Amino acid sequence: MTTVVVHVDSKAELTTLLEQWEKDHGSGQDMVPILTRMSELIEKETEEYRKGDPDPFDDRHPGRADPECMLGHLLRILFKNDDFMNALVNAYVMTSREPPLNTAACRLLLDIMPGLETAVVFQEKEGIVENLFKWAREADQPLRTYSTGLLGGAMENQDIAANYRDENSQLVAIVLRRLRELQLQEVALRQDSKRPSPRKLSSEPLLPLDEEAVDMDYGDMAVDVVDGEQESSRDMEISFRLDSSHKTSSRVNSATKPEEGGLKKNKSAKHGDRENFRKAKQKLGFSSSDPDRVFVELSNSSWSEMSPWVIGTNYTLYPMTPAIEQRLILQYLTPLGEYQELLPIFMQLGSRELMMFYIDLKQTNDVLLTFEALKHLASLLLHNKFATEFVAHGGVQKLLEIPRPSMAATGVSMCLYYLSYNQDAMERVCMHPHNVLSDVVNYTLWLMECSHASGCCHATMFFSICFSFRAVLELFDRYDGLRRLVNLISTLEILNLEDQGALLSDDEIFASRQTGKHTCMALRKYFEAHLAIKLEQVKQSLQRTEGGILVHPQPPYKACSYTHEQIVEMMEFLIEYGPAQLYWEPAEVFLKLSCVQLLLQLISIACNWKTYYARNDTVRFALDVLAILTVVPKIQLQLAESVDVLDEAGSAVSTVGISIILGVAEGEFFIHDAEIQKSALQIIINCVCGPDNRISSIGKFISGTPRRKLSQTPKSSEHTLAKMWNVVQSNNGIKVLLSLLSIKMPITDADQIRALACKALVGLSRSSTVRQIISKLPLFSSCQIQQLMKEPVLQDKRSDHVKFCKYAAELIERVSGKPLLIGTDVSLARLQKADVVAQSRISFPEKELLLLIRNHLISKGLGETATVLTREADLPMTAASHSSAFTPVTAAASPVSLPRTPRIANGIASRLGSHATVGASAPSAPPAHPPPRPPQGSLPLPGPSYAGNSPLIGRISFIRERPSPCNGRKIRVLRQKSDHGAYSQSPAIKKQLDRHLPSPPTLDSIITEYLREQHARCKNPVATCPPFSLFTPHQCPEPKQRRQAPINFTSRLNRRASFPKYGGVDGGCFDRHLIFSRFRPISVFREANEDESGFTCCAFSARERFLMLGTCTGQLKLYNVFSGQEEASYNCHNSAITHLEPSRDGSLLLTSATWSQPLSALWGMKSVFDMKHSFTEDHYVEFSKHSQDRVIGTKGDIAHIYDIQTGNKLLTLFNPDLANNYKRNCATFNPTDDLVLNDGVLWDVRSAQAIHKFDKFNMNISGVFHPNGLEVIINTEIWDLRTFHLLHTVPALDQCRVVFNHTGTVMYGAMLQADDEDDLLEERMKSPFGSSFRTFNATDYKPIATIDVKRNIFDLCTDTKDCYLAVIENQGSMDALNMDTVCRLYEVGRQRLAEDEDEEEDQEEEEQEEEDDDEDDDDTDDLDELDTDQLLEAELEEDDNNENAGEDGDNDFSPSDEELANLLEEGEEGEDEDSDADEEVELILGDTDSSDNSDLEDDIILSLNE
């Protein structure tokens, strides 16, 4: 209570002093007493603030670091008084010439520096720095020292320091000499009379520092007792936890700089010295359960005796003492110590000896002075020369003598951190005696756990750098360093899924994130160092097993640093050659501490740190740690386990670990951050690219590794691999990796990301299930991967592109089973065709070959030889065009393994166009001896050419040209050696090459391969062929059934009498192509009495007399299909209706809305239109398909099944582990109501169990069943329900809603409007079908036609008789988001007339004119002045022009097949008769409805009329 009163008095007194200043400052009164009293108040509260033991490196405003502290309140009161602050700087410091006033002002300014923005004061106020330099050189005490201290604050700004280089050079030398003088005075005074220690005991000081209670043995003791402590008392756990009740160090100070995070200290003034004593005991690690760890003297000491070592004393600046003067001089020197140009001055004037004196608390007995000296020492340690000398002269040992806990110990952390940056100095440290280095590691571990937040930060970064020294690494492991390091993040409140640090301030959250970042960075360095050690062990074991020279490791005092590429190579080597159950001690410890899940949680949570500057670095460090650890199969299996993370709403959910990695790899959270994507991909590669079976001899190679049975090794590895393949596939890994294959941004890393993704796919493709799916995707079926292989994204990254091509070729080989020949575009269909060609038996008539030879001889003027050949071979005198009379020569089929038909640069395409005579090319000279027959397929092939007057004859030529010995020129006997060509290192190699020269080809092999090339060009090659003719080009017959229906509709109609029911095989398909490629608009439905129509969805009524339309206001409107009149209107929802589905009997109707409650409802449509049941949370509902006795509703990823009669919920189908999270999930029944497809997962309705999860390849469409019940269509993928194999991919269905006709033979695909504006604009830019719908043959998924309606489509529906199609079209501008949606009714199978096109063009022009009129108000005035007669004449002329143009214009609704269109145009004469017949058919169909509910729609109309 007394403390509170004192605080209130301080605040009131400062307010009174300011009021007194307001009265007196203009009257010439002496302001020195007021300023002096203010300084005393500030200094008193500074000492109170320091008693709370805040982080000494925390440079925030005290009121921000501790909102309850009085010092912060006093500083805010001062800074709010602008007049006083301006007078303090301008009048009392800059312009006043009165030394007492200057002194008082400088003292106050120095006191308020913790809350002052120094850059503003010293940069904006011209002349103040010059005054301070002048006083620091010439003024009397204490102004001289105050000025020096203020200059220290000014020089922290680098711009100011750079502007005053000369002044600083002079002043540094002056103050260093002053320090030397003051030091000598201290030594002299000590010799005269020993200064008593701040802590006096009856005998000797408690702190002879080598006997400090917390000595170098603390680390060993911590290792021994830590497990027992965790069991007995969590309050004393050796950990660093933010603001936690069981924190060993109670320093809870907030974050400061990005590299020096701090934590908040909640100070309670009520407890006074007793509370401070308790906190100090906590810092020392005291525990009532462990009294042996401390000395009795220290535990019995009061806080007043301990405080001088922990927080220091003498915060007052007056009277000036040598200790205060030295402290302020060191504050000035600290920011200047890092400048290279001042280093000679520091070295010359003995800064090292001075610092060695000041960091010795036995010499100074002033912890504040020692702390300032340590800060200055840290800045000097940045220089290599100084650091080397400091280490050589025992400086490290001096640092280790500083007691813990104390403010000076926190200063040691910065010195160690800066020392670690100097590799030469650290090597010298590592060469110290073992006990010294052990003390360094132990001291730093204590700092990491029990120091202030800045000390923890410095210690963590020290280890990050020093893990490259094996000596430090070994000691770190000996003292259980990994557990103590992991504790830093395991105890962070921001990783607590329950509250996520909700009670923390922004500064505390920032500090926690900094801790996570630094810890992950240290963990990455730790495991990289251990990875190199493990690699050495494996290599040495291999060398012992297989022989060879042992590689000696680098000395432990030498730093080992590795590039990212080297780390990747190490991981690949261990995965490839390590044992199946690799035992790795650090990984085992990490696994035991459950740190894999911890890192996954950190990655997941850090992805949402949008405002944290180092978010990307934190995630990348954590990913790199996991990448290294996944060389161990145990860790890989951890990624297949569930992890608790937060969803978008902040709720805890369970997800598979690998899905987090895949999400990061996809770029879901970090757009265009290539480093993060590469790190995530490396994890996936390590998990899926391990060897199928490992070298068995490695299973027992490491000392300390248990021996394993060799037979179990491949089995275990295969089990792990298979599980990882499965978990990556089930978490949509195929989709992620495929999307990364076509990545183009960031352009500098796209090629490398492609290569890594392709490498992961190669490993994943060893799974037969994955291989089957990939083989059906456009990547292979449409040769997309070959297109990607042609050019790199960035030409400068060709080396990465070469790797991508290598992996892509391997992927093709795995999926197709055939090796890829580089330079060819190979799809699976081509490879299968090449396989058939390779197995074909090639034969040709022998006499045709002899005829070709004879013709060639005649063309060369060798008539007699040709005559002899004709006579001996009994050849006809004229060239035969038919080969049936000749005996064929048979060539054996090529081996089955022939991958493809050979292609050469000037191949088929170039030779098809050439016209040459028969036999234009032949061997120049026959070989001296008949060569042996070469193997089949060893030569490239020529292609055919066409002779001018003869029948089509292939040109046969040798590709390999040979020099002729008789070329008509004199042969040169002597010739100098060529200076180019191949080079042989020795004659032996040359002889070896000569022995391997290929034999010259035979004529038979040339012709055989030439014919095989012809055969390969067939569209559908067959394995068994008749003899090939050399005179006519070969062509395999097209596969065609005997009863194939003709393409011409008239012929097909005539053949129905012979081949019912479609005129032959495929007649129905041809009919569908004819009918569903023609759509004629017949009417438009608009909302009556509305400026803009707002229809959102449509459906035909049960008897199809009415068109049911939902509006954006939630109304349901019924329009007569034939008259176009609105017959009824109902209010169903308060928001836009998105879905309508009437039951087949017409008695019920389902509706869904966007946001109003209920979201969906079931309505009765008998005599009264009323709501039967509501489905409050389901955004989409539909009837069961077969019996329509149930309703299935969709709420996000969850499917609900309801009973229609009672409205009760029967089933809920959802499994969070299987969720695909499609954005537009719509659950649906299969045609027999036994199965449900929800969120891409197939469910059994009877058992309510998930059967299969289909792979995800898109973000939006969840899929529908095909009416045949055998297939599932999910966006572009067609899946077989019997085998779950991927059957086809239909790229044209991408992002389209699929609607089947009543018979299930035709499906419509339309790109629907997006739900929100951002997606809407994105889809308009992305989709070529945003304003069109397409029709497909539902039996083979071949496209029939694309119908461009020139408007964005909201919905479409078809009637049961395939007569009409209703489409909701947006009449608004394509570039705007305004809605004017109408329903346009199309007649199916009718061709659009030219006058319809003209009318539509006129309508478009009128709409465009109206838009122009609305945009320009001035135009309306001009239009009023125009003559109406002239306007009418202009319109008539325009109509005539449009009619003439329309006759020759293109048909907007043209079918996809041009040939079919031409055939249809020929049959236009009979269209009138056909239309009459169609009308009769419609009437007949309309009268055949014999349903019991056939009069329901009539009842509705009658009731409405009543």
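Cβ atoms are placed via backbone N, Cα and C, with glycine included.
Swiss-Prot lists 561-592 with the feature domain 'Chromo'. For 845-877, the entry in Swiss-Prot reads domain 'LisH', with the evidence type sequence analysis. In Swiss-Prot, a mutagenesis experiment is listed as Arg1246 to Ala, annotated with the note Loss of interaction with DDB1 and strong decrease in TET2 monoubiquitination; when associated with A-1282. The note that Swiss-Prot attaches to the published mutagenesis Arg1282 to Ala is: Loss of interaction with DDB1 and strong decrease in TET2 monoubiquitination; when associated with A-1246.
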Using DSSP, how many residues of the domain 'Chromo' (561-592) fall into helix, strand and coil, respectively?
22 helix, 0 strand, 10 coil
To the nearest Å, how far is the Cα of Arg1282 (mutagenesis position) from the Cα of Arg1246 (mutagenesis position)?
18
DSSP on Arg1282 (mutagenesis position), three-state: which is it?
coil
Just to be sure I understand the packing, how many Cβ atoms besides its own are within 10 Å of the Cβ of Arg1282 (mutagenesis position)?
8
What are the DSSP helix/strand/coil residue counts across the domain 'LisH' (845-877)?
24 helix, 1 strand, 8 coil
Which residues does Arg1246 (mutagenesis position) neighbour through Cβ under 8 Å, counting only same-chain ones at least six apart?
Asp1234
Collapsed DSSP category at Arg1246 (mutagenesis position):
coil
